[in-house]
Every structure is written in C-alpha cells, then in structure tokens.
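J.: First the structure, which I've put down as structure tokens, then a few questions once you've had a look.
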Amino acid sequence: MPLSVHHHVALDVVVGLVSILSFLLDLVADLWAVVQYVLLGRYLWAALVLVLLGQASVLLQLFSWLWLTADPTELHHSQLSRPFLALLHLLQLGYLYRCLHGMHQGLSMCYQEMPSECDLAYADFLSLDISMLKLFESFLEATPQLTLVLAIVLQNGQAEYYQWFGISSSFLGISWALLDYHRSLRTCLPSKPRLGRSSSAIYFLWNLLLLGPRICAIALFSAVFPYYVALHFFSLWLVLLFWIWLQGTNFMPDSKGEWLYRVTMALILYFSWFNVSGGRTRGRAVIHLIFIFSDSVLLVTTSWVTHGTWLPSGISLLMWVTIGGACFFLGLALRVIYYLWLHPSCSWDPDLVDGTLGLLSPHRPPKLIYNRRATLLAENFFAKAKARAVLTEEVQLNGVL
C-alpha cells in the first residue's frame with residue numbers, strides 16, 4: 001500500500017478510535033458529576049446534567065437515523081440490518097455504532113494491498129458524518145453542561161477536582177470538534193487544500209479563545225440570575241432561528257428534518273459562529289460576531305451593576321472580565337491573522353499517488369461516492385470555491401444524499 005494511502009487509512013482509524021474514547025469519556029465524566037451532585041444533596045444540579053445529557057443524546061440519535069434512512073440502501077450494504085440499526089438508535093447507541101463502523105472500515109482497508117476508490121471514498125463518507133455528529137454533540141451537550149458547571153463554580157466560589165476536569169476537557173473537546181469539522185469539510189471540495197499544522201493550531205486557538213469568553217459570560221449571568229437565563233436563551237434562540245429561516249437552508253431531505261436542523265443551528269449560533277447557507281459569509285459572520293459580543297457585554301454589565309466588582313461567592317468579577325476580555329481580543333486577532341495569512345484558500349493541483357482518493361485535483365475523475373450533506377455545508381463555508389466544487393445536482397445524480 002502506498003505511504004499516502006496508508007496514512008489516509010490510518011488517520012480514519014485514529015479518528016474513529018478517538019471519537020469512541022471521547023464519547024465514552026464524556027459519558028463517564030457526566031455520570032461521575034451526577035453522582036457527586038447527588039452525594040452533596042444538589043439534586044437540581046444532577047437533574048439538569050441528566051436533562052442536558054438526555055436531550056442531546058435524543059437529538060444526536062435522531063440526526064443519525066434520519067441520515068441513514070435518507071442514504072440509498074445499497075450504500076451501506078456492509079452495515080447491520082435496518083431494524084437492528086433502529087434498535088441501536090432507540091437505545092441511544094447509534095452514534096457509537098457509527099464510530100465503530102467507521103473504525104472497522106479503516107481497519108479492513110489496512111489489510112488490503114491497494115484499497116479501491118470506492119472503499120476509500122466510503123471511509124471518507126463515514127468520517128464526514130461522524131465529524132458532523134461530533135460537532136452537534138459538542139454544542140447540544142458539552143457546551144450547555146460546561147456553562148452549567150461554570151455557573152455552579154461561580155455560585156460556590158470554588159471548584160472540585162471533577163469539575164476542573166470537566167471544564168478543561170470540555171473546552172478542549174469543543175474546540176477540537178470545530179477544527180475536525182472544518183478539516184473534514186475540505187475533503188468535499190477539489191479546490192480546497194487541507195489545513196497545515198500551523199493553520200490548524202491557529203484555527204484551534206482562535207475558536208477556543210472566542211468561545212471561552214462567550215460561555216463565561218453566559219455562566220456569569222446564570223450564576224447571578226439563575227431564574228432569568230432561560231428567558232435570555234429562548235429570546236436569543238428565537239431571533240437566531242428566525243435569522244436562519246430567512247437564509248433559506250436546504251440541508252435535510254425533508255421539511256420536518258430541515259426544521260430540526262434549523263433548531264439545532266440556532267442553538268449553536270447562540271454560542272459560536274456556524275455558516276448555514278451559501279453566498280458570501282463575511283458579512284453574516286461580522287453581524288453574528290457583533291451581535292454575540294454585544295449580548296455578552298450586556299450580560300456582564302448587568303451582573304456588574306447589580307452585584308458590583310465582587311460576586312456573593314467571593315470571586316472577583318473584575319478578574320473574570322479582564323481575563324475574558326483579553327481572551328476575546330486575542331482570539332479575534334488570531335482569527336484575523338488566520339484568514340489573512342494562514343487560510344489555505346488558493347487552488348492547487350498536487351501530484352497524487354495512483355490509488356489515492358484524489359479529492360483535491362479537479363482533473364481526476366469524479367468520486368463514486370459523495371457525502372451530499374457535507375458537500376452542501378462545505379459549499380456554504382467556502383463560497384469562493386463553490387464554482388470549482390462538485391455541484392450539488394451532480395452529487396444527487398450519484399445517488400448519495
């Protein structure tokens with residue numbers, strides 16, 4: 001097997017293994033936190049963690065099942081029967097099965113001297129779905145739970161060891177999910193080269209530094225006004241949902257699924273930027289950044305005016321504002337640096353070893369298998385590359401949604 005193909009296959013296996021370990025680690029950490037809260041008599045905190053965990057799991061399995069049923073039956077001929085897959089999703093094990101199946105696909109190709117184009121393309125197809133589901137899971141479950149834990153810490157004035165573990169792992173996990181999703185989208189467009197190490201590091205850092213202050217601002221407001229944070233969330237969520245509806249998204253195979261997607265995207269936009277439609281993205285990204293920044297400033301200012309520079313728990317609000325502001329502007333600077341100098345937006349035509357996937361060369365024959373979901377998102381994210389990318393209509397003709 002050529003070295004480049006072997007590296008591609010090995011990467012799929014590693015991604016599948018990391019996804020499985022991350023899923024299990026998050027589950028163990030959540031259940032550990034629930035047990036600790038119950039032992040401390042904090043039943044409301046334990047219930048909130050379980051509610052967040054449950055609703056995220058249900059939505060994740062629902063997305064996974066809708067995508068499976070939308071795909072042609074012959075595409076997943078190596079998977080389990082449809083009734084058994086339905087049972088796995090009902091038991092909340094659909095995402096875990098996807099990770100295991102993706103890793104199995106990669107391992108099976110490791111024993112082939114020269115994997116076929118179809119096998120390599122199918123491995124990419126599975127990896128793209130896993131990356132999208134992991135991103136959804138990060139914002140449906142990890143981000144709200146991280147906000148809850150930070151609010152608890154701010155209320156109590158101290159953090160237990162399991163809380164510090166959850167906070168650090170959640171911040172890193174969410175930022176990694178954003179990076180992995182961004183990298184996976186580039187495999188859908190022939191004119192987009194893959195991210196290098198320096199570009200990946202800067203992309204990871206600016207997402208971490210911009211997301212952190214936003215979550216901390218919401219957590220601060222939640223700690224000070226625990227009965228009003230739900231009203232704040234639903235108010236902004238409705239505004240963001242209306243904004244998404246105006247953009248006319250077309251991601252899911254039917255209208256009901258599309259509204260589920262819009263509801264989920266509105267939740268993600270409450271915390272971070274996510275491009276949901278085609279066209280030039282810079283204007284929408286700037287509008288969203290100003291909107292979220294203004295809202296975060298309003299949340300912090302309200303907490304400051306009502307409680308002064310010290311929270312009832314004894315934590316210095318001035319210290320939190322200083323650190324959060326520094327992180328935000330550093331993250332904003334890194335974001336500008338990334339898109340000005342490190343964003344690989346040029347078109348290139350590399351020499352490829354025979355038998356490799358050939359995703360980046362516009363002169364190679366079209367792939368036999370396309371992930372239409374990821375291709376649509378990639379065309380939205382990389383608007384300039386859409387003209388050189390595989391057209392959505394051509395993807396549909398290939399029979400893969």
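Cβ atoms here come from the backbone N, Cα and C positions, even for glycine.
Feature list, courtesy of Swiss-Prot:
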MUTAGEN   Ser64 to Leu  Abolished ability to promote phosphatidylserine exposure. Promotes localization to the cytoplasm
MUTAGEN   Gly94 to Arg  Abolished ability to promote phosphatidylserine exposure. Promotes localization to the cytoplasm
MUTAGEN   Glu141 to Arg  Abolished ability to promote phosphatidylserine exposure
MUTAGEN   Gln163 to Thr  Does not affect ability to promote phosphatidylserine exposure
MUTAGEN   Ile215 to Thr  Does not affect ability to promote phosphatidylserine exposure
MUTAGEN   Thr356 to Ala  Decreased phosphorylation; does not affect the phospholipid scramblase activity
MUTAGEN   Ser361 to Asp  Mimics phosphorylation status; does not affect the phospholipid scramblase activity
MUTAGEN   Ser361 to Ala  Decreased phosphorylation; does not affect the phospholipid scramblase activity
J.: For Ile215 (mutagenesis position), which of the three DSSP-derived states applies: helix, strand, or coil?
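T.: In the DSSP reduction, Ile215 (mutagenesis position) maps to helix.
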J.: Which residue, out of the mutagenesis positions Ser64, Gln163, shows the minimum number of other Cβ atoms inside 10 Å of its Cβ in this structure?
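T.: Across Ser64, Gln163, these mutagenesis positions, the one with fewest Cβ atoms within 10 Å is Gln163.
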J.: Which one is closest to Glu141 (mutagenesis position) in space, judged by CA to CA distance, out of the mutagenesis positions Ser64, Gly94, Gln163, Ile215?
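T.: Smallest Cα separation from Glu141 (mutagenesis position) among Ser64, Gly94, Gln163, Ile215: Ile215.
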J.: Taking Cα-Cα distance, which of the mutagenesis positions Gly94, Gln163, Ile215 are within 10 Å of Ser64 (mutagenesis position)?
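T.: For Ser64 (mutagenesis position), the mutagenesis positions whose Cα atoms are within 10 Å come to Gly94.
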J.: Output, ordered by sequence, the same-chain residues six or more apart from Ile215 (mutagenesis position) with a CB under 8 Å from its CB, or 'none'.
T.: Thr143, Leu146, Thr147, Leu150, Phe271
J.: In whole Å, note down how far the CA of Gly94 (mutagenesis position) lies from the CA of Gln163 (mutagenesis position).
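T.: Pair distance, Cα basis, whole Å: 28 Å.
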J.: Around the C-beta of Glu141 (mutagenesis position), how many further C-beta atoms are within 10 angstroms, looking at every protein chain?
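T.: Its Cβ shell of radius 10 Å holds 23 other Cβ atoms.
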J.: Check each residue in the chain of Gly94 (mutagenesis position) that is at least six apart in sequence and keep those whose C-beta is under 8 Å from its C-beta; list them in sequence order.
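T.: In sequence order, Leu60, Gln61, Ser64, Trp65, Leu68, Leu85, Leu88 meet the Cβ cut-off.
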